[in-house]
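Written out below as structure tokens is the structure these notes cover.
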Amino acid sequence: MGVYRIRVSTGDSKYAGSNNEVYLWLVGQHGEASLGKLLRPCRDSEAEFKVDVSEYLGPLLFVRVQKWHYLTDDAWFCNWISVKGPGDQGSEYMFPCYRWVQGRSILSLPEGTGCTVVEDSQGLFRKHREEELEERRSLYRWGNWKDGSILNVAAASISDLPVDQRFREDKRIEFEASQVIGVMDTVVNFPINTVTCWKSLDDFNCVFKSGHTKMAERVRNSWKEDAFFGYQFLNGANPMVLKRSTCLPARLVFPPGMEKLQAQLNKELQKGTLFEADFFLLDGIKANVILCSQQYLAAPLVMLKLMPDGQLLPIAIQLELPKTGSTPPPIFTPSDPPMDWLLAKCWVRSSDLQLHELQAHLLRGHLMAEVFAVATMRCLPSVHPVFKLLVPHLLYTMEINVRARSDLISERGFFDKAMSTGGGGHLDLLKQAGAFLTYCSLCPPDDLAERGLLDIETCFYAKDALRLWQIMNRYVVGMFNLHYKTDKAVQDDYELQSWCREITDIGLQGAQDRGFPTSLQSRAQACYFITMCIFTCTAQHSSVHLGQLDWFYWVPNAPCTMRLPPPTTKEATMEKLMATLPNPNQSTLQINVVWLLGRRQAVMVPLGQHSEEHFPNPEAKAVLKKFREELAALDKEIEIRNKSLDIPYEYLRPSMVENSVAI
């Protein structure tokens, strides 16, 4: 009993405030008090007032909120509510919200310290946990967009999503304005699009318009160079294909007369400097038909050697897998006529674009993050510390993925209009890539070791990914161990175990055979798994997202489709090259989508810089502060390093990494 001081914070996005009246209740261990009608919340503001409570409440557990409307339901975005108990020595309690309050239902906000089911030994939050998860499971249902792929949220359109998963107004306006600009560019380029074919490589300058980056300019000027071609496997938009060779690939059948090449490859293999990039997943994928015109795919293998100065140079390209009973496919080398070698590299770059967008970017980034998001909402109540740890890294993921399924990979979407894997092939490729998606491949310490990339001084992706993983893991361990003091506490947390099973058994459709756990038996294992989730939603997505505008804007460096079959002889000409590369319409579509996806966003939260305080207690704040300090130190290190590099690598700079999959 006594006078309580109450503060209420409203979000800063457009329409976050409300003209409706808000009622509050305080719920303590020993009683409950109705505070009545207290405010009409204003956007980006903090309201403060005092209330004299006659009941003895004891330690506070919840604040209950109800928004009352008469004619119009004007939703309110509540950040948090703070309550300070009576007297100068009264305890201050923080109740995080960070969600929309709408309708007339009563919303219960638990005190923000967070607790597991093991910590909640008195069952003070048990009923709240059960009721919240029951409601969430009806709101967040699993969907199956396409048979054979991992599951997604059940939402055919944005309006089907729970309101808390939709873009807030500032994000929506910025995103949709960019879409309008892309449409206008297509209209402006209509005269170019009516040209049926480019005549020379210089013609691609017609669509290389303003808005490109300095790196895109460098790509345009250097894309033909072998060292530049090899660099992209180390530090380009898709650093996920390259691995160190431990033997010559079985598919590498040498045609007669290539004994010297075979000897060279064996020599590099013995030295440990032989690397490969195998696009075998594209083998057997049906190519698209665009406007009645057949498109083509290849499944290249690239063999590369690591030079003493750190350059990675291609030494052989095989465009297709050998077929039983057929003549071995040709192997292209740098000693071939320049046009043959350039055409072979263009085929590799086109194949890399297909795998980048579907495997590295969509599957390993967007779709995995969506599985984590849906499982988290279904299995972890808002009072759970792992929910609090994860939720900033799940912001906007569901909406951006619904938009992708509606606009990019849908029937008559961008893939069908411009990509050689469109028309259904992209769906088959997603399924095949999913079958090769392992737990270890999502964890840089395991993935980089398995691919033999840890000791390459010029592989800045590997260096930065490993550093970021280590920083994230220390952050996760620090937060996790505040609530889990023993391995048994992990084993006994049935909410945490349910969340893990939901990801592996349900979302990933039974991925135990690929190393994903169905239970968490120790603090170390749980922290590793949670680190994987956060890394996937942040750093890994950024590593393959941020480079799109740099590496894919110059169309010949990443052709969205190929209009002639892969060459079987070495007699390429400029006419054949131009007839193979995308036509003007396809090129325009490519750069517009690349710009939309790859542009730097006005509304962007850097890694670890979320303003939401889901952990208000001092111990957790100290862990977050240390995390941010380590990120800032790494950011400065990368900035200094990049000044000495010919090509700066910035895709894993913490200040550039998005805090969630939001674009």
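The chain as shown is numbered from 1 upward.
Placed from the backbone N, Cα and C atoms, the Cβ positions cover glycine too.
Pulled from Swiss-Prot, these are the features on record:
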DOMAIN    2-115  domain 'PLAT'
DOMAIN    116-663  domain 'Lipoxygenase'
MUTAGEN   L353 to F  Decreases arachidonic acid 12 lipoxygenase. Exhibits an arachidonic acid 15 lipoxygenase. Decreases hepoxilin A3 synthase activity
BINDING   H361, H366, H541, H545, I663  Fe cation binding site
MUTAGEN   K417 to Q  Does not affect arachidonic acid 12 lipoxygenase. Does not affect hepoxilin A3 synthase activity
MUTAGEN   A418 to I  Does not affect arachidonic acid 12 lipoxygenase. Does not affect hepoxilin A3 synthase activity
Which residues, in sequence order, are found in the same chain with Cβ within 8 Å of the centroid defined by the Cβ atoms of H361, H366, H541, H545, I663 at the Fe cation site, excluding those residues themselves?
-> L362, G365, S542, V544, L597, V661
Mean per-residue pLDDT in the domain 'Lipoxygenase' (116-663) works out to 95
Can you see whether DSSP assigns I663 (Fe cation binding site) to helix, strand or coil?
-> coil
Spatially speaking, which of the mutagenesis positions L353, K417, A418 is closest to H541 (Fe cation binding site)? Use C-alpha to C-alpha, please.
-> L353
Which one is closest to A418 (mutagenesis position) in space, judged by CA to CA distance, out of the recorded positions L353, H366, H545, I663?
-> L353
Give me the Cα-Cα distance between H366 (Fe cation binding site) and L353 (mutagenesis position), rounded to a whole Å.
-> 16
Expressed in Å to no decimal places, the gap between the Cα atoms of L353 (mutagenesis position) and I663 (Fe cation binding site) is 18
For the recorded positions L353, A418, I663, which one has its C-beta crowded by the most other C-beta atoms within 10 angstroms?
-> L353
Same-chain residues at least 6 apart in sequence whose Cβ lies under 8 Å from H545 (Fe cation binding site) | H361, G365, L597, G598, E658, I663
Reading the DSSP string in three states, the entry for K417 (mutagenesis position) is helix
If you run through the domain 'PLAT' (2-115) with DSSP, how many residues end up as helix, strand and coil?
-> 0 helix, 65 strand, 49 coil
Quick note, K417 (mutagenesis position): same-chain residues at least 6 apart with CB under 8 Å of its CB -> I290, Q586, L589
Across the binding-site residues (H361, H366), the Cβ with the fewest other Cβ atoms inside 10 Å is that of H366
